[in-house]
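Now, the feature entries from Swiss-Prot:
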BINDING   PHE26, SER28, LYS30, GLN34, PRO53, GLY55, ALA56, GLY57, LYS58, SER59  ATP binding site
BINDING   CYS411, CYS427, CYS431, CYS434  Zn(2+) binding site
DOMAIN    39-213  domain 'Helicase ATP-binding'
DOMAIN    241-403  domain 'Helicase C-terminal'
MUTAGEN   ASP157 to Ala  Abolishes helicase activity
MUTAGEN   TRP165 to Ala  Loss of helicase activity, reduced DNA-binding (in a residue 11-526 fragment)
MUTAGEN   HIS167 to Ala  Loss of helicase activity, reduced DNA-binding (in a residue 11-526 fragment)
MUTAGEN   GLN345 to Ala  Loss of helicase activity, reduced DNA-binding (in a residue 11-526 fragment)
MUTAGEN   TYR508 to Ala  Abolishes interaction with POLR2A
MUTAGEN   ARG515 to Glu  Abolishes interaction with POLR2A
MUTAGEN   TYR597 to Ala  Reduces interaction with POLR2A
MUTAGEN   PHE666 to Ala  Abolishes interaction with RAD51
Amino acid sequence: MSSHHTTFPFDPERRVRSTLKKVFGFDSFKTPLQESATMAVVKGNKDVFVCMPTGAGKSLCYQLPALLAKGITIVVSPLIALIQDQVDHLLTLKVRVSSLNSKLSAQERKELLADLEREKPQTKILYITPEMAASSSFQPTLNSLVSRHLLSYLVVDEAHCVSQWGHDFRPDYLRLGALRSRLGHAPCVALTATATPQVQEDVFAALHLKKPVAIFKTPCFRANLFYDVQFKELISDPYGNLKDFCLKALGQEADKGLSGCGIVYCRTREACEQLAIELSCRGVNAKAYHAGLKASERTLVQNDWMEEKVPVIVATISFGMGVDKANVRFVAHWNIAKSMAGYYQESGRAGRDGKPSWCRLYYSRNDRDQVSFLIRKEVAKLQEKRGNKASDKATIMAFDALVTFCEELGCRHAAIAKYFGDALPACAKGCDHCQNPTAVRRRLEALERSSSWSKTCIGPSQGNGFDPELYEGGRKGYGDFSRYDEGSGGSGDEGRDEAHKREWNLFYQKQMQLRKGKDPKIEEFVPPDENCPLKEASSRRIPRLTVKAREHCLRLLEEALSSNRQSTRTADEADLRAKAVELEHETFRNAKVANLYKASVLKKVADIHRASKDGQPYDMGGSAKSCSAQAEPPEPNEYDIPPASHVYSLKPKRVGAGFPKGSCPFQTATELMETTRIREQAPQPERGGEHEPPSRPCGLLDEDGSEPLPGPRGEVPGGSAHYGGPSPEKKAKSSSGGSSLAKGRASKKQQLLATAAHKDSQSIARFFCRRVESPALLASAPEAEGACPSCEGVQGPPMAPEKYTGEEDGAGGHSPAPPQTEECLRERPSTCPPRDQGTPEVQPTPAKDTWKGKRPRSQQENPESQPQKRPRPSAKPSVVAEVKGSVSASEQGTLNPTAQDPFQLSAPGVSLKEAANVVVKCLTPFYKEGKFASKELFKGFARHLSHLLTQKTSPGRSVKEEAQNLIRHFFHGRARCESEADWHGLCGPQR
């Protein structure tokens, strides 16, 4: 402690007065108590406790000694705003002061810490918050100052925050006791404006102040402050009353003009806004100040008030701490405060210059009940977390003391002094009670009468039995027209209505202004980086889809493809990134909305994971290969996968009737027999080979002619068609084809003719196959190999039907149309292979070579423009209609891979929709009984069974009987369906 004495000369008092005059500009101290406290801190041989009212000069008690000391003084203050006010004030006095808080920039923080590490720091006073004092980042700096003996004082401002019995308890203040113990050689100074005896003892204990403590305490009585209480329930116009109070306190009533300023405290932000509007409308310029405003707006409002551009500021309790404004003429509380100490501290911000000032509290029992409820709720919440404590009652007791201050008769100054343990002061008419006790008593009695909760019954309030609070005075026919007896009878109600209307308009305009400021911000598009792997990364065709989201989806696809390669152990050396980029770009081009884009990416990822789970490599042929294949034909978007309605038309023609552009034309007997011979001699090409035709095959074979390879859910390697789940394009086209098929369903006579055509004796291909050895026919075979061009655009010139020889006419027995029979359809795979069967010998040849030597026949360019015509009443065209129906029914890819018999195509009269409805009704009881392991298996089996029923129907049985028969056969000896493999061996009904 002696080190502090060596700092000062032999006459420290003279040095103190010199600094007071030179730095702070005062000739003398404000009070003798302030001088005594300052000298005690300068001596430094005791810890000091200072309790002075707001504006009494507490800050000078430690600021002046800090300038005289050798080292640095650390000041702990609860609010950054309070710290900033103190720093700004000292900077104007050219004092080296700094603040270490979270709002400093990195450069400012670096410069401050560097100064503190110097041998002789230039900073004399360092302000910090209690959170900063306890932080680990500040400990090295603190230890450095302590080890070099550069810490002169530890000052704790607003020390009442240490006590749990105080009105503003902060848990972080409790950690300052440990900090004080580490700084044993440095004196500690604790300062507060409000301290009851209980709070004072808590401060001594929590901060570990060394006894004996030098206590300097000023009585809380301030003679220049006039306290009064107004009851809102008794005031007809509270806003007008507040306006009159403001003008009177500011001096306008004496025709001196407005002098000074005032503060009005409200409990909520909404009340601040509303009250500021009401005062402004009534002629008192006022602005709101609360935490809901932006920092720049709060600063502007505070500066306007400090410069007295705005005389009245309407604020929450956060305003005023550390504000050095001496000429505050009044402080009004629009709502009751939460404690007596809080009210005293806030009201004490008036009259710091010693001139008469006014403090008014607008009391309402409604406000009292609301605040009491909130306080008790906070206490209950704390008790749930940490249990009951004796200090929990302190908050409620502090609020009850303020309620007693308002509702009981007595001197206001005496009530405040009693609460803080001071001697009763000599008020000398310094409050409303001492000035006019009779008026205060009458107001309290009126408050008791007006309080509705205190009444036990409803009765007339006047002696004549008329109660103005009740309808028509409480009696029928009494006082009905009494209001018209006076000349100004109705003007009061009209005035109140106008005032209410004006208030509502102001409130409405304010709410509209608040909503206008909350318009949604427009999201700015962030351009991609230079190394962005995405295609069309800078495209903004999909709104609200960011480049970051696309890159995330690309990573998902790349990870899924990588896991697929690892699970299948394939030796594919292709770049996974390139594949993922192609998949992502394809999804991006197909989607129009961000949500649909993300859903499509997730679906692709799920498909890849499903393929990995089944042990099969994910094939991108359905997307990437089709794109490369579509680059060659001249019309890539024209019926890539033609539906049945376009492949088979009911338009009657002699030969090849109804084939659309791009489908397989009529084959002559020569071509048919040659292709049959080639099929019998040549080995069957391997399915799923690596080589693939560069273009799609005929629309018929792409839909039905190709035999699906075994695999999960009937997937075809290299293709995009799935068993029971066609692509969306195919679904759309099938639906359009199905509608035209339903309209063109064959009649009963045509169905009988189609049934007769199934007989082997009626098959015209039977006669063609016996003429294989004809050398003339063999010579024309090479030209017939390419007779089936791709459906994607290799079109031959218009052809004319070729005349048959007499032998061919006689074999048929009718006008010939052999290409539409089932045998001819079964011959087509050899001349027009599906896309997954790649053989070099059957590549399509140009149309001019294919049709060499044949007479052209008429064929329309656009099949969609052909009108649907009714078939001729002949046998063969009816067979064509039946073939068309069978292809449409089997369009989902459910043909049996090994079936080559004449019963391959579906029977007439059974649509897929009818079969599906019957199957679902029959299968539902089994699903409810738990016969299926999952709902997906139930749906898959129903789909499979529906296709079986459309393919075959036994004579004499209905679809329902066939479905029930197949279901009984399936569950015979099987308790439950566990996987899709269970129904792979299930065959359709037999004739």
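Quick reminder: no glycine exception, Cβ is built from N, Cα and C everywhere.
For CYS411 (Zn(2+) binding site), the same-chain residues 6+ apart in sequence whose C-beta sits under 8 angstroms from its C-beta are CYS427, CYS431, HIS433, CYS434. Distance from the CA of PRO53 (ATP binding site) to the CA of GLN345 (mutagenesis position) is 8 Å. There are 13 other CB atoms within 10 A of the CB of PHE26 (ATP binding site), with all protein chains counted. Its own atom aside, the Cβ of CYS431 (Zn(2+) binding site) has 24 Cβ atoms within 10 angstroms in the protein chains shown. Cα distances from PRO53 (ATP binding site) to the mutagenesis positions ASP157, TYR508, ARG515, TYR597 are smallest for ASP157.
Taking the Cβ of ALA56 (ATP binding site) as reference, residues of its chain lying under 8 Å away and at least six apart in sequence are, in sequence order, LYS30, THR31, GLN34, ALA193, THR218. When other Cβ atoms within 10 Å of the Cβ of CYS427 (Zn(2+) binding site) are tallied across all protein chains shown, the result is 19. Counting only same-chain residues at least 6 apart in sequence, those with a Cβ under 8 Å from the Cβ of LYS58 (ATP binding site) are VAL50, MET52, ASP157, LEU191, ALA193. The Cβ neighbour count for TYR597 (mutagenesis position), using a 10 Å radius and every protein chain shown, is 21. Taking the mean position of the Cβ atoms of CYS411, CYS427, CYS431, CYS434 as the Zn(2+) site, the remaining residues of that chain whose Cβ falls within 8 Å of it are TYR227, ARG412, HIS413, ALA414, ALA428, LYS429, GLY430, ASP432, HIS433, GLN435.
Here the candidates are the recorded positions PHE26, ARG515, TYR597, and by Cα distance the one nearest TYR508 (mutagenesis position) turns out to be ARG515.
The secondary structure of CYS431 (Zn(2+) binding site), as reduced to three states from DSSP, is extended strand.
If you draw a 10 Å sphere around the CB of GLN345 (mutagenesis position), it holds 23 other CB atoms from the protein chains shown.
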